[in-house]
Amino acid sequence: MATMEELQREINAHEGQLVIARQKVRDAEKQYEKDPDELNKRTLTDREGVAVSIQAKIDELKRQLADRIATGKNLGKEQDPTGVEPGDHLKERSMLSYGNVLDLNHLDIDEPTGQTADWLSIIVYLTSFVVPILLKALYMLTTRGRQTTKDNKGTRIRFKDDSSFEDVNGIRKPKHLYVSLPNAQSSMKAEEITPGRYRTAVCGLYPAQIKARQMISPVMSVIGFLALAKDWSDRIEQWLIEPCKLLPDTAAVSLLGGPATNRDYLRQRQVALGNMETKESKAIRQHAEAAGCSMIEDIESPSSIWVFAGAPDRCPPTCLFIAGIAELGAFFSILQDMRNTIMASKTVGTSEEKLRKKSSFYQSYLRRTQSMGIQLGQRIIVLFMVAWGKEAVDNFHLGDDMDPELRTLAQSLIDVKVKEISNQEPLKL
């Protein structure tokens, strides 16, 4: 007699056959609609018969499996009247009922979910592609990110583009870009590229190209990113020459012989980061430079703010040890939390429901970035917030409400029309 595992395997095999059989039926139906002759009719009838017989076999196997499960439950009850399952170490039954069996066979504990990515391997892989396919994939994972993830969740997708190809024995073959879209149970390899890792890497490698094409993630566009980025060179230069309250106000501190400035503070921060820079980080930058990537050198670079245009979930590894860059990303993540808090405050609901809508972009960014090897300079984030926080908030997109007078007029028209055609209470606009 077949075991339950064997029955389940047989059911799975037959279900695969059923999918193929149903596809053949659909193909035969299309052919019969095009050319309704006797041969096509007989083909359609035969294929429908095959699909019906496979379905009947599946139903029979499922019935056998259900009987086997029921028999096993009854045996368990007869063997132990206390209701304790065989193999359970308890002498008396727990107050809790038995739940699902969780299969751990697919897990690899040497590479647990959430481990630090192998950024060097990821950068080496990505720089083997031409820029057009990388930017198009970035667009699909930012502007169209939600739909792309929804349609392909739990799979490993391949991006293809005519610009990306390789020659194999003189034959031109497409070179696909692989990205994994994990679900909640997935365990990612260190070198595996997820949407978050992809955005992080590409944004750090090609900020100038992203700026030239104005490729801004919707997540960033709603927090006033463009307002801060449009005159970035002037804005950052103005900020750098401002007096810094975090340093002693003595002429000896400043390179220019005046009061200590924000530039002086970042200079000190850069020295500290230079001592912390890892071999992996140096290798990443060396490889990216050799590959011709347009990386930034410091926060004054014209495209430095564009490192965050694609909403990476941590500071890109190519600019992790550049003073002020990781903190600039943290500033944007706080703005995302601020906007979400404002939106939650607008919505109708209890305080508990609103609390559930609280955002944690900053905590996530902080945790991910610090796992890469640096501590964020919280004081620098404060300086950014004091300088640009109000301007950014004033440029938030908050789903602008209708003008009150216009809303009242539209609602009155709705009320009149609903009363004409129904005795129901009109809904609010």
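Just so you know, glycine gets a Cβ as well, placed from its N, Cα and C.
For all the noted positions, this structure keeps the original residue and models no substitution.
Experimental mutagenesis is annotated in Swiss-Prot for Tyr178 to Ala, with the remark: No effect on RNA binding. DSSP classifies Tyr178 (mutagenesis position) as strand under the three-state reduction. Taking Cβ-Cβ distances under 8 Å and a sequence gap of 6 or more within the same chain, the neighbours of Tyr178 (mutagenesis position) are Arg156, Ile157, Arg158, Ile193.
The number of other CB atoms found within 10 A of the CB of Lys189 (mutagenesis position), across every protein chain shown, is 13. Where Swiss-Prot documents Lys189 to Ala as a mutagenesis experiment, the accompanying text is: Decreased interaction with host UBE2I/UBC9 and SUMO1.
DSSP assigns Lys189 (mutagenesis position) to coil in the three-state reduction, outside any helix or strand. Listed in Swiss-Prot as a mutagenesis experiment, Lys189 to Arg is described as follows: Slightly decreased interaction with host SUMO1 and no effect on interaction with host UBE2I/UBC9.
According to Swiss-Prot, the mutagenesis experiment Glu191 to Ala carries the annotation: Slightly decreased interaction with host SUMO1 and no effect on interaction with host UBE2I/UBC9.
Within 10 Å of the C-beta of Glu191 (mutagenesis position) there are 15 other C-beta atoms, taking all protein chains into account. In Swiss-Prot, the entry for mutagenesis Glu191 to Asp states: No effect on the interaction with host SUMO1 and UBE2I/UBC9. The structure shown retains the original residue.
Counting every protein chain shown, the number of other Cβ atoms lying within 10 Å of the Cβ of Glu192 (mutagenesis position) is 19. Per Swiss-Prot, mutagenesis Glu192 to Ala is noted as: 84% loss of RNA binding.
A coil conformation is recorded for Tyr206 (mutagenesis position) in the three-state DSSP classification, outside any helix or strand. Looking at Swiss-Prot, the entry for mutagenesis of Tyr206 to Ala says: 78% loss of RNA binding.
Annotation for Ser217 (mutagenesis position): spatial neighbours Thr142, Thr143, Gly145, Arg199, Ala309, Gly310, Ala311, criterion Cβ-Cβ under 8 Å with sequence separation of six or more. Looking at Swiss-Prot, the entry for mutagenesis of Ser217 to Ala says: 84% loss of RNA binding.
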Output, ordered by sequence, the same-chain residues six or more apart from Tyr206 (mutagenesis position) with a CB under 8 Å from its CB, or 'none'. Val131, Leu134, Leu135, Cys293, Ser294
